[in-house]
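Participant: Just lifted these from Swiss-Prot, have a look:
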VARIANT   Ser50 to Gly  In strain: SJL/J
VARIANT   Arg92 to Gln  In strain: SJL/J
Amino acid sequence: MQVPVMLLGLLFTVAGWSIHVLAQPDAVNAPLTCCYSFTSKMIPMSRLESYKRITSSRCPKEAVVFVTKLKREVCADPKKEWVQTYIKNLDRNQMRSEPTTLFKTASALRSSAPLNVKLTRKSEANASTTFSTTTSSTSVGVTSVTVN
């Protein structure tokens, strides 16, 4: 009686363990695209929107995949000089188009309404307003702002 119970327990243990191992998604480690050949022609820089590098060991070749403005993907050899030049240009353009975190935070504070506003009036000539705004990463408090 004990042997079948132990075997059943062992079976459930192995089954429980294998569910966790086999349930791991393959897509976590697999790239979305693999390149098996490269374009032989230079793509006009004006048609490109972005790029991604393919460096996975699951793909036969390391590659750069350029994404065109029409959302087409084109494989290119990362060792080619024109590919490296295009990557630098796209990186430079990306840096210009994205505002820095400081500017994003400042504009978010200016454009959003305060979360907690307390208004108090002392007199008509000397009004005092207290604002207390809290965001996920920054806390700004302005107290005793006199408005004439």
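Each residue's number is its place along the chain shown, starting with 1.
Every residue, even glycine, has its Cβ placed from backbone N, Cα and C.
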Participant: Taking just the CA atoms, what is the gap between Arg92 (variant position) and Ser50 (variant position) in Å?
Facilitator: 11
Participant: Starting from each candidate's C-beta and looking 10 angstroms out, tell me which of the variant positions Ser50, Arg92 has the most other C-beta atoms.
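Facilitator: Output for this query is Ser50.
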